[in-house]
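Scroll down for the structure; my scribbles are underneath it.
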Amino acid sequence: MTHQVATCHKKQSFSGKPTLSRIALLVALQISASALPISITHAEEQADESITVYGQANEAYAAGKISKASSIGMLGDKDFLDTPFNAIGYTDKHIQDQHAQDISDVISASDPSVFTSGETGLNKESFKIRGFSSDIGDVMFNGLYGIAPYYRSSPEMYQRIDVLKGPASLLNGMPPNGSVGGSINLVTKRAQEAPITSFTGTYMSDSQFGGHIDIGRRFGENEQFGVRFNGVFRDGDASVDGQSRKAQLASLSLDWRNDIALIEADLYFSTERVDGPNRGLSIASGVDVPSPPSSDTLLSPSWAYNDSEDKGMMIRAELDLSNSVTAYGAVGASRTDFDSNVPQRVKIIDDSGTLEVSLGSVKLESKRTSGEVGIRSSFDTGPIEHYLVLNSTYFREDKNDSPTGNNNPGSWNPNIYNPVWGPEDSTYDNYYELPVDSTQISFGVADTLSLANGKYQVTLGLRHQSIDYESGVTWNGNAFPTTKLKESTYTPAIVALYKVSDSVSLYGNYTEGLTNGKTAGSGAANVGEAFEPQKTKQTEAGLKLDMNDFAHTFSLFEIKKPNGYQDPDTNIYSFGGEQRNRGIEWGFYGTVLEDYTLTGGIAYTDAEITKATDVTTEGKQATKLPDLQAKLALEWNLPVMRQLTLIGQANYMSEQYIDAQNTQSLSAQTIFDLGARYNSTIANQSVIWRLAVNNVTDEAYWTTTHYASLALGAPRTVMLSATADF
């Protein structure tokens, strides 16, 4: 078995000798560092396997949309049946076919375990995995936290987007923002063996036009040098009246390889400007959820804006020390500058839909460094094969958030059915400075023990995670005491897999995730007490079925996440609160009867508050989450016209509660999408035409949102693209 690097690229064998498993060069983790999963040959008996292709993508299901392998953190890439987790990898073909403009578009299209609101104009990507919020700032870039764009990431520079469901601190270390529902890894494009030059022109209603150029080449006597460039520009009006968006991206990927070493570098620069952004609405207690207005209504002033700029870079290296030992290391840095002027809080205050508005602005600057070093080795002890991994991760963020607010223009009195807003106002009553300096360091070890050529596999692992956190608050020039936290903890994992046959695997795991601890506030009897990183604990069992062109994953899970809790009797603050999510998932993807491709599934998640400061909410369902999601995407390649593929998709979400007492809720919805794809040849050049009409019935519906309780779902949106290969 060969474990691959997260980028799915293998070094080319030039001499005819067996290719050694790649290993990253040990990069000193001094001031900053950064990391990625790497590949190594699992056992020396495989040493005669010569790999002669570099940069070739893994085999894929669903007509090339779903990779048969995905990155599993420090364990490297694993094939579908060898992965003891519920994981999925989306290829660049899926990204293109989905007309995706961010990561949420990719991972939520047909996966029922992932929930996104569907609203437009939010300043950041927002999604939930297995019922828990996952912060876009916790997305990994080639295995490193903190390198990807901070608020939104254009997906055109990625070869693959991997999603691993459930907490995974052993595999990746503690996410900077404490996401525990799952982890996402963005794998950048590399130059392939064959040169690539393609241009994609895009249109999205009402009048947003754009282009994407993708160029890749290899150079040198043995094609040891690789260059891949991606450039993106989009600008124009969105499908919501009064809302527009402009996005730019330039990314460059470089690599060099020989028989035993690999060096890769990535650089990118991206910007986004949204005019008429939308943070959503809250609703006053006792007010019924009103009927939604027209689907293209902008519930925010058109003069409001979000403006962000991201830049990042990383270098990684791998070196084969022997046939069975690989060393790896990576280092990266990124910076985000964000500026916003938008209503911070908009509340529905009566049954007629009247809005109460508080304005505010935000300026944010975030600088991040990240890294990883490690060693992977394979060896045998009698009949047992070992795959041993040691690694250390590092992450630091220096952030300054400068919000303003509390300007309440009461004379406006907008209404959701007639949202008339006053002129732009930047005179605010309150000014804040919220600096944060956070450093996270971890050391992890994992040993995968295999018997009978991998039929029986058990992975035992442990990670030590430390965090050094300091934050401050300045309000209208008045400084408040600094909050300091310096704590550490251990997170174990036990994972097992049994390959029943060449097409069936059973797996189970116990894993933990970490969220930053806090200090007890001024209202607590134990004010100032610091708490270590808090552990979210998962137990999971599942079955995987590989029917060559069609795959299924069935899983059962329970996740318990601690929440802040202040004892009503003693007034002592702790993390004694708890949310418990229990769920069952069925996901499938593949080709059926040659002409049909199916992707989708069903997920039921019972998210219950089991202990809370307000005891009346115990036993209630967690808010802003449908307990049932069902998704199905069908593609039909017409037998009478093989160049044409017709596409249909349906997404169902059940009722969602938006208040802790479960008295206010949003009704269940089913959204339908239609599309088509046509392969043509023009002037001897391949041209692929893609058409999508999302929310084809133009359903007006409420959905939940990251910052507030509810927001309008996206209206009917038409997207068209044409990709020409030169």
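Note that Cβ sites are derived from N, Cα and C of the backbone, with glycine treated the same way.
Don't expect the noted substitutions in this model, because it carries the original residues.
Counting residue by residue with DSSP, the domain 'TBDR plug' (79-189) contains 24 helix, 35 strand, 52 coil. Marked as domain 'TBDR plug' by Swiss-Prot on the basis of sequence analysis: 79-189.
According to Swiss-Prot, the experimentally introduced change Arg130 to Ala or Gln is described as follows: Loss of activity. Residues within less than 8 Å, Cβ to Cβ, of Arg130 (mutagenesis position) and separated from it by at least 6 positions along the same chain comprise Ser113, Lys165, Gly166, Gly181, Gly182, Phe557, Ile559, Asn581, Gly583, Thr605.
Among the mutagenesis entries in Swiss-Prot is Gly131 to Ala, noted as: 6-fold decrease in Vmax. Does not affect Km for ferric-anguibactin. Around Gly131 (mutagenesis position), the same-chain residues six or more apart in sequence whose CB sits under 8 Å from its CB are Phe115, Gly181, Ile559, Asn581, Gly583, Thr605, Ala607, Ala622, Leu625, listed in sequence order.
Lys165 to Ala or Gln appears in Swiss-Prot as a published mutagenesis result, with the remark: Loss of activity.
Around Gly166 (mutagenesis position), taking its Cβ as the centre, 26 other Cβ atoms fall within 10 Å, counting all chains. What Swiss-Prot notes for the published mutagenesis of Gly166 to Ala is this: 9-fold decrease in Vmax. 5-fold increase in Km for ferric-anguibactin.
Around the Cβ of Gly173 (mutagenesis position), the same chain contributes Tyr145, Thr393, Phe395, Gln440, Ser442, Gly444, Arg463, Gln465, each under 8 angstroms and 6 or more positions distant in sequence. Under its mutagenesis annotations, Swiss-Prot gives Gly173 to Ala the following note: 2-fold decrease in Vmax. 3-fold increase in Km for ferric-anguibactin.
Annotation for Gly178 (mutagenesis position): spatial neighbours Asp135, Asp138, Gly513, Leu514, Thr515, Asn516, criterion Cβ-Cβ under 8 Å with sequence separation of six or more. Mutagenesis annotation in Swiss-Prot: Gly178 to Ala, described as No change in Vmax. 3-fold increase in Km for ferric-anguibactin; the structure shown retains the original residue.
Annotated domain 'TBDR beta-barrel' per Swiss-Prot: 194-726, in sequence order.
Secondary structure at Arg463 (mutagenesis position), taken from DSSP and collapsed to helix, strand or coil, is strand. Taking all protein chains in view, 26 other C-beta atoms sit within 10 angstroms of the C-beta of Arg463 (mutagenesis position). As a published mutagenesis entry, Arg463 to Ala or Glu appears in Swiss-Prot alongside the note: Loss of activity.
What Swiss-Prot says about the mutagenesis result for Glu540 to Ala is this: No change in Vmax. Does not affect Km for ferric-anguibactin. Taking the Cβ of Glu540 (mutagenesis position) as reference, residues of its chain lying under 8 Å away and at least six apart in sequence are, in sequence order, Phe85, Asn86, Gly166, Tyr507, Gly508, Asn509, Tyr510, Thr511, Ser555, Leu556, Phe557, Glu558.
One entry in Swiss-Prot concerns the mutagenesis experiment Glu540 to Gln. Its note says: 3-fold decrease in Vmax. Does not affect Km for ferric-anguibactin.
Phe557 to Ala appears in Swiss-Prot as a published mutagenesis result, with the remark: 4-fold decrease in Vmax. Does not affect Km for ferric-anguibactin.
Mutagenesis annotation in Swiss-Prot: Glu585 to Gln, described as Almost no change in Vmax. Does not affect Km for ferric-anguibactin; the structure shown retains the original residue. Its Cβ placed at the centre, Glu585 (mutagenesis position) has 23 other Cβ atoms within 10 Å.
Its Cβ taken as reference, Lys165 (mutagenesis position) is surrounded by 28 other Cβ atoms within 10 Å in the chains shown. Around the Cβ of Phe557 (mutagenesis position), a 10 Å sphere holds 22 further Cβ atoms from the protein chains shown. Restricting the average to the domain 'TBDR beta-barrel' (194-726) gives a pLDDT of 94.
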